[in-house]
Amino acid sequence: MRFMTLLFLTALAGALVCAYDPEAASAPGSGNPCHEASAAQKENAGEDPGLARQAPKPRKQRSSLLEKGLDGAKKAVGGLGKLGKDAVEDLESVGKGAVHDVKDVLDSVL
């Protein structure tokens, strides 16, 4: 669960950096999709314009990644809420059992 949260935050930070300033996001060849997309567009500048239109749009990719990350975060938060409720119920049941055990011990002693 922590890994998914860190993954989501990393993806969100990367998307924000790319959206803010793609040239400052990374150096060439570092594997950053924002930089690679802009480099591919520069390489295709002298080619047929129809070929340049076939490149995927990074904004759609980023928005789908953000949506997936948000869905994952919502599921993680929902899971934490359920886990907390289960823990409280377990503690209450253990507490009730312990109270009855103490009463039984006191009754037997007195």
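In case you wondered, yes, glycine gets a Cβ from its N, Cα and C as well.
Annotation source Swiss-Prot lists Zn(2+) 1 binding site at Glu67, Asp71, His100, Asp104. Residues or ranges marked as Zn(2+) 2 binding site by Swiss-Prot on the basis of experimental evidence: Asp86, Asp90. Recorded in Swiss-Prot as a mutagenesis result, His100 to Ala carries the remark: Loss of anion channel activity.
Residue pair Asp90 (Zn(2+) 2 binding site) / Glu67 (Zn(2+) 1 binding site) shows a Cα separation of 34 Å.
The Cβ of Asp71 (Zn(2+) 1 binding site) has 11 neighbouring Cβ atoms from other residues within 10 Å, across all protein chains displayed. Summarising the environment of Asp90 (Zn(2+) 2 binding site), the number of other Cβ atoms within 10 Å of its Cβ, over all protein chains shown, is 10.
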